[in-house]
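Enquirer: Straight from Swiss-Prot, here's the annotation block:
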MUTAGEN   Asn175 to Val, Leu or Ile  Reverts the effects of deactivating mutation N-389 on inosine and guanosine transport
MUTAGEN   Asn175 to Gly, Ala, Ser, Thr, Glu, Asp, Lys or Phe  Does not revert the effects of deactivating mutation N-389 on inosine and guanosine transport
MUTAGEN   Asn175 to Ile  No significant effects on inosine and guanosine transport. No significant effects on protein localization to cell membrane. Reverts the effects of deactivating mutation N-389 on inosine and guanosine transport. No significant effect on inosine and guanosine transport; when associated with N-389
MUTAGEN   Ser189 to Thr  Reduces transport of inosine and guanosine. Reduces affinity for inosine and guanosine. No significant effects on sensitivity to formycin B. No significant effects on protein localization to cell membrane
MUTAGEN   Ser189 to Ala  No significant effect on inosine and guanosine transport. Slightly reduces affinity for inosine and guanosine. No significant effects on sensitivity to formycin B. No significant effects on protein localization to cell membrane
MUTAGEN   Ser189 to Leu  Abolishes transport of inosine and guanosine. Reduces sensitivity to formycin B. No significant effects on protein localization to cell membrane
MUTAGEN   Asp389 to Asn  Abolishes transport of inosine and guanosine. Significantly reduces sensitivity to formycin B. No significant effects on protein localization to cell membrane. No significant effect on inosine and guanosine transport; when associated with I-175
MUTAGEN   Asp389 to Glu  Reduces transport of inosine and guanosine. Moderately reduces sensitivity to formycin B. No significant effects on protein localization to cell membrane
MUTAGEN   Arg393 to Lys  Slightly reduces inosine and guanosine transport. Moderately reduces sensitivity to formycin B. No significant effects on protein localization to cell membrane
MUTAGEN   Arg393 to Leu  Reduces transport of inosine and guanosine. Moderately reduces sensitivity to formycin B. Causes relocalization of the protein from cell membrane to flagellar membrane
Amino acid sequence: MTGQSAAVEGSNSALPWYRMGFHTLAEFNTYVTFVLLGMSIMMVTSAVTSAPDFVTKYFIYATGDPDAVAETPLFWNNANTFYNAGTYAMQVVTEIASLTPFMRSIPLGIRLFLGLGIPFVELVVIIAVPAATIPTQNGAIAVIMVVAMMGGLSKALCDSCTNALVGPFPTKFMNGAQWGLTVIALFMSIIQIILQVSMGSTFQDVLTISRIYFGIGIGIQVMAIAALVLLRYNPFAQKYIAEFRAAALRRRGHVEPEESQDSKEPATGDVAEAPKAGEKEVTLDAMEEADEVRAVPSDAFVAKSGAVLQATGDADRMVDLDQTKNITSTEQMLRASVWSVFKRIYPMLLCAFTIFFTTLLVFPGVFFLVPARSGWYMTIIVTLFNAGDFVARVLLMIRVLRPSPKLVIVGTFGRLAVIPLIVLCVRGFIPGVALPYVLIFLFGLTNGYFGTMSCIHCPRTPTLHYAGERSVAAMLAGISLMLGLCFGSNMSLAITLTY
């Protein structure tokens with residue numbers, strides 16, 4: 001390390017973001033933006049799931065009748081499961097469509113801003129209907145399902161675009177987006193508990209709580225949109241997001257001819273800083289991801305089936321060869337072969353599907369079937385799951401605690417041991433709520449730990465060499481996750497309806 005670089009490091013060490021592993025404020029702001037985007041993906045779903053009593057009794061508030069009795073108990077007793085099924089069904093269809101050439105040709109910014117805007121309509125509808133009231137409970141059912149379908153569309157747009165944006169970034173940024181998914185869930189659960197404790201449980205109190213609760217959700221969406229707007233002008237983000245980099249070049253009037261986007265071959269080049277010959281690498285910490293990039297040997301470009309399991313090296317030290325000048329993100333993705341990417345990462349895609357399938361298979365539906373006398377049972381179950389998920393994703397911020405792809409496979413099937421135990425609780429063979437509380441925390445912990453890493457290993461594998469491939473890999477991970485959630489929630493619906 002030279003005297004000059006040591007002096008720079010010494011002057012930066014006092015900065016708060018440097019102590020957290022970020023070398024510049026722009027880098028830290030990029031990380032925060034991805035956390036907010038992750039939060040926005042799950043914001044409405046987390047808000048609805050964290051207020052199970054409000055949803056299952058929505059017909060009371062929507063009709064304005066405190067004494068109303070459910071006319072369709074089959075739906076209202078399983079309202080959360082119906083909501084999840086509708087949301088995930090719509091989401092998986094939209095996410096699959098996002099891989100088509102037509103959808104990939106639409107700029108990421110346009111799709112993402114649309115996805116961030118839809119939740120405003122969802123939350124306003126949820127709040128406005130009880131304020132205006134509707135005459136029938138069937139109308140309340142329609143509101144729940146319309147909000148679910150809109151939520152699925154919004155989540156798909158936000159999820160696929162966020163994955164495409166974060167895929168080329170170093171691993172810690174994708175972990176930040178994944179962390180945001182659980183931060184919002186835990187945050188909304190805590191807010192719901194605070195509101196329930198601090199306010200009453202009368203008809204009017206619940207309406208007031210819902211307005212405060214969902215109003216907070218609207219505020220979070222505003223923050224995410226503002227952060228995304230600023231991200232377009234962030235020099236660190238422009239280094240990895242081709243669309244933002246090309247826009248910056250156009251603003252400066254530096255538009256250079258680029259290859260036609262019809263080209264099937266990835267562009268080559270390097271806009272990220274690489275070390276000069278003979279220069280030693282300088283890292284902030286031995287365990288921290290390096291921001292510098294490295295070229296890869298030519299013999300590593302063979303697309304082998306399941307290569308993610310045998311991959312060696314560190315993707316964060318590799319150069320993405322299509323990060324060139326004014327190429328856009330859509331051009332990068334159109335040049336990537338979806339099938340070639342799928343072949344290399346399919347073991348992690350299967351893990352993502354299995355983990356989230358089993359999660360939605362028993363949570364929240366089957367856990368809610370446990371005979372419990374406490375009116376707090378459902379709220380505590382949701383909070384404990386979110387807490388376990390949150391803790392797991394925090395642990396993954398520490399590099400040495402991240403499991404390898406092979407360990408992810410072991411964890412994926414090991415967590416299935418929770419299912420027979422919760423079935424025994426539902427059937428009454430194991431009485432009380434103590435064991436369900438322990439099981440749901442462990443289920444959330446393994447969901448966050450192995451589920452997150454299965455998604456991270458998809459784009460952040462050394463077997464991929466282009467930013468377009470990493471974006472597609474991250475989108476495939478999102479689709480596998482959504483397929484698991486969709487099939488799991490629908491299977492859970494079938495179980496709870498026949499119980």
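The backbone N, Cα and C atoms fix where each Cβ goes, and this holds for glycine too.
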Enquirer: Express the distance between the Cα positions of Arg393 (mutagenesis position) and Ser189 (mutagenesis position) as a whole number of Å.
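Expert: Their Cα atoms are separated by 17 Å.
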Enquirer: Judged by the number of other CB atoms within 10 angstroms, which among Asn175, Ser189 is the least packed of the mutagenesis positions?
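Expert: The mutagenesis positions Asn175, Ser189 were compared, and Ser189 has the fewest Cβ atoms within 10 Å.
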Enquirer: According to DSSP, folded down to helix, strand and coil, what is Ser189 (mutagenesis position)?
Expert: helix
Enquirer: Name the residues of the same chain, 6+ apart in sequence, whose Cβ is under 8 Å from the Cβ of Asp389 (mutagenesis position)?
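Expert: Asp389 (mutagenesis position) has long-range Cβ partners Thr182, Ala185, Leu186, Gly444, Leu445, Asn447, Gly448.
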Enquirer: Cα-Cα separation of Ser189 (mutagenesis position) and Asn175 (mutagenesis position), in Å?
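Expert: Each residue's Cα considered, Ser189 (mutagenesis position) and Asn175 (mutagenesis position) end up 21 Å apart.
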